[in-house]
Every structure is written in structure tokens, then in C-alpha cells.
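Here Swiss-Prot flags His118 as chlorophyll a ChlzD1 binding site. If you look up Swiss-Prot, you'll see Asp170, Glu189, His332, Glu333, His337, Asp342, Ala344 marked as [CaMn4O5] cluster binding site. Marked as chlorophyll a PD1 binding site by Swiss-Prot on the basis of experimental evidence: His198. Annotation source Swiss-Prot lists Fe cation binding site at His215, His272, citing experimental evidence. Per Swiss-Prot, mutagenesis Tyr237 to Phe is noted as: Weak herbicide resistance. According to Swiss-Prot, the mutagenesis experiment Lys238 to Val carries this note: Weak herbicide resistance. Annotation of the mutagenesis experiment Phe255 to Trp in Swiss-Prot: Herbicide resistance. Quoted from Swiss-Prot for the published mutagenesis Arg257 to Val: Herbicide resistance. Record note (Swiss-Prot) on the mutagenesis of Ser264 to Ala: Strong herbicide resistance. One mutagenesis experiment named in Swiss-Prot is Leu271 to Val, Met, Ala or Ser, and its note says Herbicide resistance.
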Amino acid sequence: MTTTLQQRESASLWEQFCQWVTSTNNRIYVGWFGTLMIPTLLTATTCFIIAFIAAPPVDIDGIREPVAGSLLYGNNIISGAVVPSSNAIGLHFYPIWEAASLDEWLYNGGPYQLVVFHFLIGIFCYMGRQWELSYRLGMRPWICVAYSAPVSAATAVFLIYPIGQGSFSDGMPLGISGTFNFMIVFQAEHNILMHPFHMLGVAGVFGGSLFSAMHGSLVTSSLVRETTEVESQNYGYKFGQEEETYNIVAAHGYFGRLIFQYASFNNSRSLHFFLGAWPVIGIWFTAMGVSTMAFNLNGFNFNQSILDSQGRVIGTWADVLNRANIGFEVMHERNAHNFPLDLASGEQAPVALTAPAVNG
């Protein structure tokens, strides 16, 4: 008997790299999108940590009044933030090499642009990597579609909104109290709470939380016992098994009796599509709302108070909301503007600024 041995052709270094990048046997899948995601997210994370701890004050309003955001300049975890780049920079791309010195770059808030741009590229690539891994494994592509909701929301507040407002100084600060400040100012300038797209987003997030809790509790309460009473139910299941872990008929029957029959799903695919689509569509709408308000297509406003036949104001909840928004706007950039833009321009409009008399 004759045995023929043929030497295996050695793959080039590039081919080995390609096989490693696209291999689904790695503990963590890299993928071609990952080759860009990993360095950009590492860069954004590193710069964010350094800036959050030690960045000097930033002239955010462009009026030579720097705002300190780092821990070493007196902030704590709650009040600290990476302060957005200066209004003097506007929408200009401001990498380190565009500044005359590192001190100038820090003073004008260069780290904010560095973090935001690398972060956005990183999460875009993470979404692409989700699609790539699904493709390699023969899965359907809906995971990356669902992830597009938070990606679109981040893009709206970090990129679209500053573009619409004309300056990256209007972007969301990278910190806890900075995020709240951004929300309050957004309400003051755009009346976002009265925008229907934001209302859909609230319904999506809160509704998604409710449906998630309902689904999780129903499934956990209707597990099929495959073990004896003295063993843990966990021993009755294995990852990837073909059999159902829980009894959807029992869950459907329980929920149908708790509310009414047609409030419950009896089809697992329809149920899980609903659980995925509800919050995703809601967050998509919120991102679209922020993106349109970026160009000042704002929420509903009721700036004209209701008047009686004598010209007296009939107070409504809209008047309370208007007064709150004006108060927010007065506090915002108080050294850059003498008055809120609503009060400083245009014809005078009757607004209820007097409290009704309380008899009692």
C-alpha cells in the first residue's frame, strides 16, 4: 500500500489575519467592523476618563468665561462632565493639530469633539458588527435593526442637534448633571414635552419596560418542570434545546383570564416581534423628533393666552408651561444673553404672568 503525503500550503500572514478576524470560533467575535470599532471606542473611553478627571475649564459659550467640568477642578461624579467645545469653534472640525497649542485645544473644548466623534464611529461599527456576526452564523438581521434605535438617539443629540443649532457647544455634555441641564434647556427652547414624537418615545420606553416585566414574570411563572421536586428546575434544561422551556399555552391562558382573551399572544414569534418593535419604534420617533427640533421645528406651543371678551387672560396649564420654559431659558447662558430669545425679539404677545386670586 502506498501513502501519498502532500505538504499543506502555508497561508500568508494576511490570510491568517483575515481568517482570525472573521472566525466565529473566537471567544469574542472581532469582524471587519470590529477592526475599526475597537480602536475608536478605546480612544473615546481613554480620552473621556482623562478629560473627566483632569481637563481644565472650557470656554463653552465663547465669551471668555470658562466652565469647569473635571474632578480635579472641584466637581464630583454627579456634577462632573466633559464640557462641549466652545461656541467660538462652532461647527468647525477641531482636532489637536488645528490648535496653536495643547492649552488652546483644551481651553476650547477639543476633547469633547474627540470623544464624541470616536464614540459615534465606534457604535456605528458595533451595529455593523452585529449584522456581520449574524450573517456569519446564518441568523436573521434584526438584532442590529433593534440596536439602531439607541444609535439613532445618540446620533441625534451628539451630531444632528449641534449641526442644526450651528455649534457643538449645543451638544449634550458628557456627564450626569450635564445631561439633565441639556434636557431642561431643550425643553425651554423647543418645548419637547409637547412634541408628539417625544410622546411616542415615552410610550415606547415605558411601555417596553412594562411589557418586558410582564413577559419575564409570565415565562418564569410557567416553566415546564423536567426534574423532581428535590432538584432545581435549571437541571431540566440545556442551552439550545429544541423543546420549549415554558408553557406558552398556560401563560396565554393566565393572561387571557387576567385581562381578556385577545390581550394575550398565543404565538411566540408574534409576541417577541411585538416586544422588540414597540420600544425600537418609539425611540426611532424620539430620535426623529430631536433631529427635527434641531432645526427649530419645535413642539406645539400655546404662546397666545386665552382672553375673555374684556381682554383679560383666562389662565390655563399652557400658561404655566410657558412661564416654566421662560424661566428655564433665563437661567441658561445667563452671561451670554440678556434675555431669552423669545422675549428679546418679535412683537409682544399677551402671556399670563399674574397669579389668580385665591379666595378662602
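Heads up, residue numbers simply count up from 1 along the chain you see.
Glycine residues also receive a Cβ, built from the backbone N, Cα and C atoms like all the rest.
Projection of Swiss-Prot feature records onto the structure.
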{"residue": "His118", "record": "chlorophyll a ChlzD1 binding site", "contacts (Cβ under 8 Å, 6+ apart)": "Thr40, Leu41, Thr43, Ala44, Cys47"}
{"residue": "Asp170", "record": "[CaMn4O5] cluster binding site", "contacts (Cβ under 8 Å, 6+ apart)": "Pro84, Tyr161, Pro162"}
{"residue": "His198", "record": "chlorophyll a PD1 binding site", "contacts (Cβ under 8 Å, 6+ apart)": "Ile192, Phe285, Thr286, Gly289, Gly299"}
{"residue": "His215", "record": "Fe cation binding site", "contacts (Cβ under 8 Å, 6+ apart)": "Leu271, Leu275"}
{"residue": "Tyr237", "record": "mutagenesis position", "contacts (Cβ under 8 Å, 6+ apart)": "Glu226, Thr245"}
{"residue": "Ser264", "record": "mutagenesis position", "contacts (Cβ under 8 Å, 6+ apart)": "Ala251, His252, Phe255, Gly256"}
{"residue": "His272", "record": "Fe cation binding site", "contacts (Cβ under 8 Å, 6+ apart)": "none"}
{"residue": "Glu333", "record": "[CaMn4O5] cluster binding site", "contacts (Cβ under 8 Å, 6+ apart)": "Asp61"}
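Spatially close to Arg257 (mutagenesis position) yet at least six residues away along the chain is no residue at all, judged by Cβ distances under 8 angstroms. In the structure as shown, the Cβ atom of Lys238 (mutagenesis position) sits within 10 Å of 8 other Cβ atoms. For the pair formed by His332 ([CaMn4O5] cluster binding site) and Lys238 (mutagenesis position), distance between Cα atoms is given as 57 Å, rounded to the nearest Å. Residue pair Lys238 (mutagenesis position) / Glu189 ([CaMn4O5] cluster binding site) shows a Cα separation of 54 Å.
Every protein chain shown contributes to the tally, and the Cβ of His332 ([CaMn4O5] cluster binding site) ends up with 15 other Cβ atoms within 10 Å. Under DSSP, Ser264 (mutagenesis position) is assigned to coil, being neither helix nor strand in the three-state scheme. Counting every protein chain shown, the Cβ of Phe255 (mutagenesis position) has 19 other Cβ atoms within 10 Å. Cβ neighbour count for Leu271 (mutagenesis position) (all protein chains, 10 Å cutoff from its Cβ): 18. Following the DSSP three-state reduction, the secondary structure of Tyr237 (mutagenesis position) is coil.
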